[in-house]
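Contents: one structure, followed by commentary.
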Amino acid sequence: MFSWLKKGGARGQRPEAIRTVTSSLKELYRTKLLPLEEHYRFGSFHSPALEDADFDGKPMVLVAGQYSTGKTSFIQYLLEQEVPGSRVGPEPTTDCFVAVMHGETEGTVPGNALVVDPEKPFRKLNPFGNTFLNRFMCAQLPNQVLESISIIDTPGILSGAKQRVSRGYDFPAVLRWFAERVDLIILLFDAHKLEISDEFSEAIGALRGHEDKIRVVLNKADMVETQQLMRVYGALMWALGKVVGTPEVLRVYIGSFWSQPLLVPDNRRLFELEEQDLFRDIQGLPRHAALRKLNDLVKRARLVRVHAYIISYLKKEMPTVFGKENKKKQLILKLPVIFAKIQLEHHISPGDFPDCQKMQELLMAHDFTKFHSLKPKLLEALDDMLAQDIAKLMPLLRQEELESVEAGVQGGAFEGTRMGPFVERGPDEAIEDGEEGSEDDAEWVVTKDKSKYDEIFYNLAPADGKLSGSKAKTWMVGTKLPNSVLGRIWKLSDVDRDGMLDDEEFALASHLIEAKLEGHGLPTNLPRRLVPPSKRRQKGSAE
């Protein structure tokens, strides 16, 4: 599984292909698209102008869902680490937008400080006001997963009577702003209490136009039995069909994305396969980052072109002296007809036009006399960018990506899916080498319980004093812990990396499993006090 992932020097580095294409996109935007946006006030009607940080930033994943669907737990499951300032509980615990990003030390940065940082891609969030900025923060922590991607945690979307309480800022508009800039949108649903509230429907509507980025996760699926899960899945697909409004079916992943034992383990194999598919999607984000930016720039350019035609048409229809206000009202009322006329005259696809009702509302606040007439040179530059410059970048992107070292998201839960017998591999594939454990003469903390673990070990019928990976897996799966967690335990326990466990390694694995079941975390590397005594001696003599 994930055979294309390499553990070499690519970690933390972006391929040269992405840097080259990204710099070209920045130059094209500044020289050919931005002048048109400024001339026709595109930022006042749609999204504000892009900055260098929008092009240079890491891929971002937006996690959204109703309260208590497991959004924060999902993020902590991916990172295998708690997020600073986060809380987990059945009530709406996340009341703000949290940008989870890499940092050398753990800490949080408040929203007002975040939007003035030129290195972060959040400067254009300033117009949403102080109420929103007080509900926005960045959580920084040293984590290998965050070296490749950033994750946006969102407030729990309210349901029932709670959704009538105002947030004090335009929540759907903020979601739309993030949706335009992220690489992947994950919508979480709770299999145990499936519902789509009015606010959630409005939030999903704000994501319209970005359906290609959306992935749906049916979380907490271990709380229901197989027959109930089938009914819940069918109900979810029916509800999504009503809300999303596209004929295409969204990809739905089913699982239980936290590091606790499965409550109903009947569908364990299904959850494993679904988790692997979702992880592949996330791990591929760094490789496809430049392509996504190119795609989003083309989408933006097409909208800017249509916007220029609309604004210039309204300017042309305005009288020079009298009756300006009445004419403005007439033009806004006739906007659907104007859209159809522009579409036929300039041979533009209906999908390139903005939402007519929203455009009518925005136009009410603008002075049409300050609009500009059509500037053919600006439009020619835009058409040249779409027809010539972007087309030249496509083969360059493909060629340079082939020549570059492919790097994916590593660390956290992604590491556990590739460890020992818990990795999906072909029959001839060998277990990958891992990092060696530490050595020390300190007392082994597992000794006091080793007799208990030895009884289990010998009942599993080891061959030549060692337990094979398949036998160990059968026993470990019985603990109902997720495969990604068991994979990390295997990596820590198989100290000599021979793909089998001797009595000491098995005792170590049992100790780590018990610690995890009691709610403790797993170490990133094996601490010196946990390294089996015989392995310390072997390593010492080898040196």
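Glycine is treated like the rest: Cβ placed from N, Cα and C.
Taken straight from Swiss-Prot:
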BINDING   GLY65, GLN66, TYR67, SER68, THR69, GLY70, LYS71, THR72, LYS220, TRP258  ATP binding site
BINDING   ASP494, ASP496, ASP498, MET500, GLU505  Ca(2+) binding site
DOMAIN    449-537  domain 'EH'
DOMAIN    481-516  domain 'EF-hand'
MUTAGEN   THR72 to Ala  Abolishes ATP binding
MUTAGEN   THR94 to Ala  Abolishes increase of intrinsic ATPase activity upon interaction with membranes
MUTAGEN   ILE157 to Gln  Increases intrinsic ATPase activity
MUTAGEN   ARG167 to Glu  Increases intrinsic ATPase activity
MUTAGEN   PHE322 to Ala  Abolishes localization at the plasma membrane; reduces increase of intrinsic ATPase activity upon interaction with membranes
MUTAGEN   LYS324 to Asp  Abolishes localization at the plasma membrane
MUTAGEN   LYS327 to Asp  Abolishes localization at the plasma membrane; abolishes increase of intrinsic ATPase activity upon interaction with membranes
MUTAGEN   LYS328 to Asp  Abolishes localization at the plasma membrane; reduces increase of intrinsic ATPase activity upon interaction with membranes
MUTAGEN   LYS329 to Asp  Abolishes localization at the plasma membrane
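Overlay of Swiss-Prot annotations on the structure.
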residue : record               : contacts (Cβ under 8 Å, 6+ apart)
GLY65   : ATP binding site     : LYS71, THR154, GLY156, ILE157, LEU187, LEU188, PHE189, ASP190, PHE200, ASN219
THR69   : ATP binding site     : GLY156, LEU188, PHE189, ASP190, ASN219, LYS220
ARG167  : mutagenesis position : THR131, ARG135, PRO155
PHE322  : mutagenesis position : none
MET500  : Ca(2+) binding site  : LYS466, LEU467, SER468, GLY469, ALA472, ASP494
GLU505  : Ca(2+) binding site  : SER493, ASP494, VAL495, ASP496, PRO532, LYS535
From the recorded positions TYR67, THR72, ASP498, pick the residue whose C-alpha lies nearest to the C-alpha of LYS329 (mutagenesis position). TYR67
Work out how many Å separate LYS327 (mutagenesis position) and ASP498 (Ca(2+) binding site) at their Cα atoms, rounded off. 81
Overall pLDDT for the domain 'EH' (449-537), taken as the rounded mean: 87
Hey, how far is ASP498 (Ca(2+) binding site) from THR72 (mutagenesis position), Cα to Cα, in Å? 36
Out of LYS71, LYS328, the listed recorded positions, fewest other Cβ atoms within 10 Å surround the Cβ of LYS328
Cα-Cα, THR72 (mutagenesis position) versus LYS324 (mutagenesis position), nearest Å, comes out at 53
Neighbour-count leader, CB within 10 A, binding-site residues: ASP494, ASP496, ASP498: ASP494
So the record assigns GLY65, GLN66, TYR67, SER68, THR69, GLY70, LYS71, THR72, LYS220, TRP258 to ATP. If I measure every Cα pair among those residues, what is the longest distance in angstrom, as a whole number? 17
Cβ neighbours of LYS324 (mutagenesis position) where a neighbour is any other Cβ within 10 Å: 13
Roughly how many Å lie between the Cα atoms of LYS328 (mutagenesis position) and TYR67 (ATP binding site), rounded to a whole value? 43
